[in-house]
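Inspection log for the structure reproduced underneath, given as structure tokens.
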Amino acid sequence: MPTSKLQANMSYREVIPRNLSPAEWIEVKINTGTQSTLQDLKTFETSGGYCYKNTKNVQTRNRFIYWRTYQDVLELSEVSLDISLQRNHLRLRFTDSAVLNVSLTEQGTSVTLLVVTVSSVHRYVFPLKVAGQEGGAASPEDLLSQSIFYDVNDKINDPSTYYVTDGFGTMPNAAVSYLTQDSQSAYFAVAYQSKLLLHVMKCSTGHTITHEIKEPKLMPWFLSNLKGALTGRSETLEAATSMAFSEIGGEIFILVLYRNNELRLWSVDNLQTVASINCSTELGQDSAAQGPQNSQLRKISDQNFCLFLSHNSRAEFICVSIMPDADDASVINLVQNMVPAPQTDLVDFDATSSHIWALWSNAEGDFHVSAAYFASNNAIKWVSAALEPPPDRYCLTMEQGVDPRETYCSYIFHPGRFDRNVIAKALYMFRRVNLQFDVKQLSMSVLKEQVCQAVEDEIQNELKDFVVTDEEYLEISTRLWDRFYSCCEQYHIKLSEPTGLAVLGGMDAVCLVRRQSFALLRPCEVLEHLLLIGEHNDEVATYVAPLFRNDPEMAKGFVELMNVVTLLDKLISEDIKIELDKQLYQRESPVEVISKLVARISMIDDNGPILPSNCVRQIQQKLQNIPNLEPALEMLLDVLCMIDPDEPPHDYSLSTRFLQSSGALMGSEYGLSILSETVKQMAMIRFSVCRNLLVLQYMAYGQNEMESENVLTNLNYLNSYYTLVWIAETPISSSTPAGFEASIQRLSRAQLFSGYNRPYSSHLKHNGNDQTTLLRLFLESKGLFSALTMLLKHDSLSLDSEQLNLRQSLLQLVGYINKMLWPGSPIYVFPEWLFGTCHHIIVQDYVRILSNWCSVQKHARRFMLAVSLLDCGEAHKAVHLFHEAESGIVEDDFLFEHVLKNTPLYGKLQNSVSRGDTISPEDTKLAIVHYYLKVIQLFEQHSALDYIIQLADMAIRVLQPDDPQLPMFQSIVFNNHLQLGHYVEAYTALVNNADISRRKDCLRQLVITLFQNKCLPLLMQFSYIGLQDEFESIVESRARSMSIDQNEVYNFLYAFHTNKGNMRKASTVMYEQAMRFQVDSDAPNALEKRCSSLLICLNCLHLVDSRYRWIAKPVLGDEQVITIDQDNDDGEPKCDEDKRGQEVVVLELADIRRELVHAEALRELSFYRKDTAAYERATPEELSYLLASSGLYTAALKLSRGHSFSVLPIFESLTSACVAATEDKSSDAWNWLQNNDMADLPHRSNAADMAWTLLQKLVVDNEAKDSTLIRKSVVQRLLGLNAFLPQWLINSYKLSHSRELLHLLVKHNRLLEAADLGCEIIAGMLGAGSEYFEFKHAVNIANPQLCFPISTIDLLLHGLKINGKDDLDYEMAYFKLEEEVQRYIETIKRTTDDKMSMAVLQMRTDLQEER
């Protein structure tokens, strides 16, 4: 059977472009200066269309213009299914002049518009923008996207473009226009009630000539052979109703159809009738007048025309041809096969050489389209086209507890359900106020807010005086929302009424023009024809037999089975279908759902059974009457199958090009909309077939046979087509979701989304359409070009040169798109794109719908779902899904491409697969490692640390203990435990790490982290088995690298070594800390901390074995310079060995103790002087003097105890301070007294007394035994200050060295005091008070001789004698001392004599004894 016959007898289906941008009209007003005629003429809304003929040109392929007129307005819209045109809507308003006729003609690079109004004729030329032929800076893409109306401006009112025909009295009732083939002249024929005028306009100048076409009184000779009579006509019957021009052999004719159904052919050249025939007479009609409908004439070609003739009892279509007879005269012949017209009202029709297309309406106002194929005797008479029904309010089901606003908004604002203008007009009606706004500037989201606010205002108006319950509120809300929906529905029905149709010949489609939009009638496929139309199915079986192995019986069985499926579809109510869809969406078992449905079909409830018993029996009987049911069922399943399971997989995901305005096939806004609507229509039809077929299978086989292969296949198809319907209907935002950029960046950084470009198209302007469907967005961004790639690859077509009609392009593209969307398809273009949209709710819903029945690409879907859940913050769910997807890393193409793409393993595995080799377990294991690494990178960007540990543990379980990748995952476990604060687990992980270097690195991180978080007790308790030296090194390095001012590491090290019992290391740490405080710190408490460190160091060393009580100290810079100076006068060490030897100094206890005393002295000084830092390098002696000068005498003396310098300056300073305190009665002395240690001193209320008491205590405490240096220094200082000596000092001195005190007094000219002391000394020597002096005995014959200070006494006497001349006190003192000296001399003499006598006696006694 030829394919043409199959195409000719298949029906068509309406496709409405939905969710389009609002039309932006170019408004042009044309004023010809004529009188208003609108009130005198009743005009009907007419429409038509024109399809570009040069369909091989990419620019004009799938491109057409449709128009509609109403009174004085002509609206033209240029549409391209391939190119998104700009400024493609033109509205011409012929001021007060109704439009009668519109025609469009194409001439190479321009389109001519001819318009006839009741008072004028117009000709406009619109150039077609061709790339390369236009000047200026416009790019080729911009030129291609410019509509022919793009440059419309005020020149359209140029007088040369129109001619005024007003002034002929009566109003015209018909008109026709024509542009000659050479484009030189434009002809306009205007018919009035009584005459016919012809206007001829020269295109070059616009000059117009008017002729009247008249019937002559006598008939010429060459008309004698015409059939029919030309007499007996009235004026009314002779009025023309329809006309058409024809150009044959360079001669132009006008074919005129009159009200009496007479057809005349007029010659334009001589304005004479060439031929005439009465169609009613030829067809055997009794009445010459036309019937209740207007007879119409349509031009097919210059030789062929189609007529619609209305009679009293019926109507019909006939075709006429202008054919020359043997005598070269023109005759009109009737075509033999006439087509009876249906008994309904004709709205409009169009005809081609093979089809008649008619738009009908009935008394109820319903419209339908039908077509007749009259080029073959085997044609089906009339085949109806399936028009899209209006939105069904019964699909709006209110669920319990759901807000009516949510339900109605989701339904009303579903993408494509209602046009934006419809909702806006409904809003005006609902508000009942004259408040309008620019719809073009109003997005759907804003319009939705306006609608919700309007309904809410109405609700509040009804409730403002009442208090209602929740149930009453919901009832009122539902009623008002239903009222608003009714407004939407009314406007939608009104604005969707068809006004005409036009055959788009080059596209194999029909344009159905509506009041506010248009639709295309596309060819149906077999299942659509059988389910929707159901006409002439027996003949269809004959025509489809070639598709079924040329077996007529099988084709007949297939059609009979589809008849039963169609019957069941009509019997099942829409409520049940909607309920079934909901149950499938909720992933209930289809078999259980169908079993419940079949049980309900036969069960009688309160409302009776769903289907009458006779219907059930009828269905069962029809099934039994199909002789070859099983083959027919298998054939139906083959037709439903969308993919070839034996076809090798192809990678179409590499089609990365996006839609450009320069145009891909079906790439414009209109093309994409028609394509997506067609996919949706076919998916819904096939889903209905699968659903009804499953019911029939259950009814035929019963519950026990539902596991057969055919049933399982149908179940798979049912779920698959439901998925396609879900994709086609699911709303999705046209713009990128929140967080899209962040999600894409995360995927890109993890190298999981680098195989293709961004998933959103940028060239299509949505103009406020916030939402579209998932399918539409997919086609816009990637789906169409992937489908075109498949079309070119499989069909070897050239889209740039070959002419493709809708049957070849649209249906094939739909087939390839279905293959991409098919859940069981190996092509992963759609899942990949959906994954990249980052619409997580939709991704999760998609995976859920396929979860429990589709095994193809299940690992990829788990991976997609896991990524989606991770982005949504549900990492705990994502972990398990990532683990489940692990096994598909080398099996699933999607995972293989996206996970392994940028790894070294990718090329190796790809070569193995291409050679057909089996992938080794080692490579599989390595692939899993790469998989987990990328997944871990993804989790790291989400900071999901807990789950990274789980993933790493999963990877570790896959690896062998000696695997080189194992330490990496162990390090990952450690790092994430560390970041989470699981320090014990982190330590365990680092100890178990198989790589020593990683173990040390991890230990360093652990130490640093624990120090930063102040977890020192935890750091102390770890055992560090095998890592202690490394640990100490790390801690020491950290201690030295940190500022000493905020450094707790030294204290930790001291505690650590102390805890381990290593006191020598503990002392070293403390000494190093003290050095750091000395060298690096400028903190106020640095000296305090240094002293504390040195003190701790001393304590630790005391606990060490005496053999190891030393510390090795590095020589500091200044110390090294001092050492060099000591080595050599020239400043150089003696040799390199000496220099190296001096780099380290060994310190013993005494050295450290001296350093401690020095530090404590500096600390004391720092309390009272701000310039202490300047004296840090001062010697101990210098420092002691500084302390003394600051009144810190006890501190200065403490410093001196560890050193050998003299303390005499300290006591001299203190002595001076005591004298000053005595002489100055102010309280300043208390300031320096409080800075000294007076804990053991009795309290005195007088500062001077406290000062002398302090001096006494310090002298006593610090004077060495048998030494008078300190007292001498104090006495000298007192004498030098001419101060009195305190009695305690004199008494102490007398007991130690009275003669020295006497000498000091004499030396400082304190003669009277010296005289008194001299008298006391002499008296003591003589035995009177000797216990107050250092004498151990008095002058006595039995005692040794005493040393008498004869020089001092002599000098004292001399001084007294000299001063006694002028002062009586000195004279008396002189005499008294002289007297005492004389007494002492006498006593000495006597004693000496006695000693001599005794010596003589003793000697004698000894001699006698010897004898």
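Each Cβ is built from the backbone N, Cα and C atoms, and glycine gets one as well.
Look at Asn57 (variant position): DSSP puts it in coil. Here the residue is the original one, while Swiss-Prot reports the natural variant Asn57 to Lys with the comment In strain: s81 and s196.
The secondary structure of Gln86 (variant position), as reduced to three states from DSSP, is extended strand. Around Gln86 (variant position), the same-chain residues at least 6 positions away in sequence with a Cβ under 8 Å from its Cβ are Ser145, Gln146, Ser147, Tyr150. Record note (Swiss-Prot), natural variant Gln86 to Leu: In strain: s82 and s84. The unchanged residue is displayed.
Among the sequence features in Swiss-Prot, the natural variant Pro127 to Leu is noted as follows: In strain: s82. Around Pro127 (variant position), a 10 Å sphere centred on its CB holds 14 further CB atoms from the protein chains shown.
Here the residue is the original one, while Swiss-Prot reports the natural variant Ala137 to Ser with the comment In strain: s131.
According to Swiss-Prot, the naturally occurring change Thr165 to Ala is described as follows: In strain: s95. The secondary structure of Thr165 (variant position), as reduced to three states from DSSP, is coil rather than helix or strand.
Residues within less than 8 Å, Cβ to Cβ, of Lys202 (variant position) and separated from it by at least 6 positions along the same chain comprise Gln184, Ser185, Thr208. In the three-state DSSP scheme, Lys202 (variant position) falls into the strand class. Swiss-Prot documents Lys202 to Gln as a naturally occurring variant and attaches the note In strain: s95.
In sequence order, Gln184 are the residues near Ser204 (variant position), counting only same-chain partners six or more apart with C-beta under 8 A. For the natural variant Ser204 to Ala, Swiss-Prot gives this note: In strain: s81, s95, s125, s131 and s196. The structure shown keeps the original residue.
Among the natural variants in Swiss-Prot, Thr281 to Ala has the note: In strain: s81 and s196. The residue drawn here is the original one.
Using a 10 Å Cβ-Cβ cutoff, Thr730 (variant position) registers 18 neighbours. What Swiss-Prot notes for the natural variant Thr730 to Ile is this: In strain: s189.
Where Swiss-Prot documents Gln1408 to Glu as a natural variant, the accompanying text is: In strain: s191. Gln1408 (variant position) has a Cβ environment of 8 other Cβ atoms inside 10 Å.
Under the three-state DSSP scheme, Pro127 (variant position) falls in the strand class. Reduced to three states, the DSSP call for Gln1408 (variant position) is helix. In this structure, Thr730 (variant position) belongs to neither helix nor strand by DSSP; it is coil. Close to Thr165 (variant position) in the fold, though at least 6 residues off in sequence, lie Ser119, Ser120, Val121, Val190, Leu197, His199, Thr210, each with a CB less than 8 Å from its CB. Cα spacing between Asn57 (variant position) and Pro127 (variant position): 16 Å, rounded to the nearest whole number. Here the Cα atom of Gln1408 (variant position) is found 153 Å from that of Thr730 (variant position).
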